[in-house]
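Swiss-Prot has this to say about the protein:
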- Q640 to A: Strongly reduced interaction with STIL. Strongly reduced interaction with STIL; when associated with A-644. Does not affect interaction wit PLKA; when associated with A-644 (MUTAGEN)
- E644 to A: Strongly reduced interaction with STIL. Strongly reduced interaction with STIL; when associated with A-640. Does not affect interaction wit PLKA; when associated with A-644 (MUTAGEN)
Amino acid sequence: MAMQEKYPTEGISHVTSPSSDVIQKGSSLGTEWQTPVISEPFRSRFSRCSSVADSGDTAIGTSCSDIAEDFCSSSGSPPFQPIKSHVTIPTAHVMPSTLGTSPAKPNSTPVGPSSSKLPLSGLAESVGMTRNGDLGAMKHSPGLSRDLMYFSGATGENGIEQSWFPAVGHERQEEARKFDIPSMESTLNQSAMMETLYSDPHHRVRFHNPRTSTSKELYRVLPEAKKAPGSGAVFERNGPHSNSSGVLPLGLQPAPGLSKPLPSQVWQPSPDTWHPREQSCELSTCRQQLELIRLQMEQMQLQNGAICHHPAAFGPSLPILEPAQWISILNSNEHLLKEKELLIDKQRKHISQLEQKVRESELQVHSALLGRPAPFGDVCLLRLQELQRENTFLRAQFAQKTEALSREKIDLEKKLSASEVEVQLIRESLKVALQKHSEEVKKQEERVKGRDKHINNLKKKCQKESEQNREKQQRIETLERYLADLPTLEDHQKQSQQLKDSELKSTELQEKVTELESLLEETQAICREKEIQLESLRQREAEFSSAGHSLQDKQSVEETSGEGPEVEMESWQKRYDSLQKIVEKQQQKMDQLRSQVQSLEQEVAQEEGTSQALREEAQRRDSALQQLRTAVKELSVQNQDLIEKNLTLQEHLRQAQPGSPPSPDTAQLALELHQELASCLQDLQAVCSIVTQRAQGHDPNLSLLLGIHSAQHPETQLDLQKPDVIKRKLEEVQQLRRDIEDLRTTMSDRYAQDMGENCVTQ
């Protein structure tokens, strides 16, 4: 916008264009600027460069001494040369932020057909005026003001890149490397200049800056240097429109005169032709990127505002919760407070970093202004003013943030104090609850101790009763054995019959003995006679033996002849064969006997297994029978007690008169007695059903076995006086007696069956 104001002293004819009305409206509605006149050395340099470009010289044959002399002569002035006396410092009512600005506001020139599609005549006139060195036409030419905002490189006819400024000495190059202006947000003064694009691509100059890569990391903390999301590789820190041609807006690129120049570069117009469609595309892309920057800044402010607002940690009223829940709520609140404190510290650090960066930028701007020659004073002054406005904007933003942080800190301190009070109250309530809980625990422990004592007493009683039952059981077993050993009537009759039979047999044997004695005498006489005969026979045998000896002698004489040994060998062979056959037969018989013995052993083992199983079964039956006996005894004892209690209850009922109301003590005792009788009756019924089920071979009911009963409401005192209640209880007792009789018969039948099976197995 500074280039679009009119100079009051110079009356230069300007070129009219469709967008000039818009620029005049924006300048009249906005703030009034007094733009300084460009100094003569800078203007002569601009005209010199343009004349070189018009002549078509490639600057190859030209020496660098003339250019260096001009530059040195222009830089011979003091380092910070003030502007002319008749030019005032531009002043304006600067807005604190450009976030709310849009292309439709008066300070910004809208992009439309009037600004995007410029006539070729206006472009040609502006180009001619620039080449002739008349810089006064710049304030009326919309395309030329845009051209001054961009420095783009173009390739000449001979393929050598051109530069606007000549080469300088080594000291200037080193000083140029020390300072790079960061990319800043576009302000009100830059918005109109950035939206007014110069449409002639022949006058775009490529400005080579080798330090742009190093300056990217210097101002990363500033919100203007952040990369917009979704812009891709097009939006960089050096500006929203950095492409291959190097076109950068003035507010978003380093200063033009501070980069390292190349000695072989001269300014020369580009041979490319002008295309309206390309200009419209550039306008649209630039407009979109500016909108992206604005939206990004708005989002950052909204995020900073949202950070300062935090809801209350506790509600107005606290619900009644358990101590564990209160502790968890307190822990979460403490965690939130710690997070908020960390966030506040981070914001403070960020603000301090921003302040440091602003101070560094101010120092760099002042050092750059003091170290630059006079021809760059105008551009640097404009840049300094823009940076000062940015500085005021950042200071205002810093003040807002500090105020918001202080308010938030006060709110957080209030919430912290309230939460501490609530924590104190919760702790007190927790202490009271813990005391009550400890008292209840002590009471429960005392109750448990009393119950343990009662249980121990009951266990001792149960042990005594079990010992008594064992003694009784042993006595019963001894009596049963004694009764089993006693003979019965049948045994006595059998023994008497056997005695009579044995007496008859003894008489018969006596008679036989007499007969045998007589026979013995007769046989003795016969034996005597036979002995006499034997003696005679012995004598004859002696005679025969003598005769045999004589015969043997004769036979020995005959054997000498040779026929006797063969006959004897044949006889011995026959005897050997017969004996061998006998041995084989005996061996076969032995094998048969062995197989029979093995089969018999197997049968014996099987019989032993079956006998063992029968013994185990008999033992199990004996144990079951023993249990049944003990259960029957217990039932009989309990039945007897129940009958006695029933009789006493009947006596009490008879003694009680129906007309006169009973005393409260007797009524209470009667009620307790009735309750005890009802519980005993229920227990007896349960035991009876369990024993019956076991006797029948079924599994018992676990609820009855464990003594689990359903909750029953006790009978009131009025129920005892009703005859229906008494009749119902009597019916239950009679039914219990019948169950006991059935159980007794079942157990006796089972016992008889077991005894019969044991007798059969024995």
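Cβ atoms are placed via backbone N, Cα and C, with glycine included.
Heads up, this one's the original sequence, none of the swaps are in it.
Counting only same-chain residues six or more apart in sequence, none has a Cβ lying under 8 angstroms from the Cβ of E644 (mutagenesis position). Counting only same-chain residues at least 6 apart in sequence, none has a Cβ under 8 Å from the Cβ of Q640 (mutagenesis position). Following the DSSP three-state reduction, the secondary structure of E644 (mutagenesis position) is helix.
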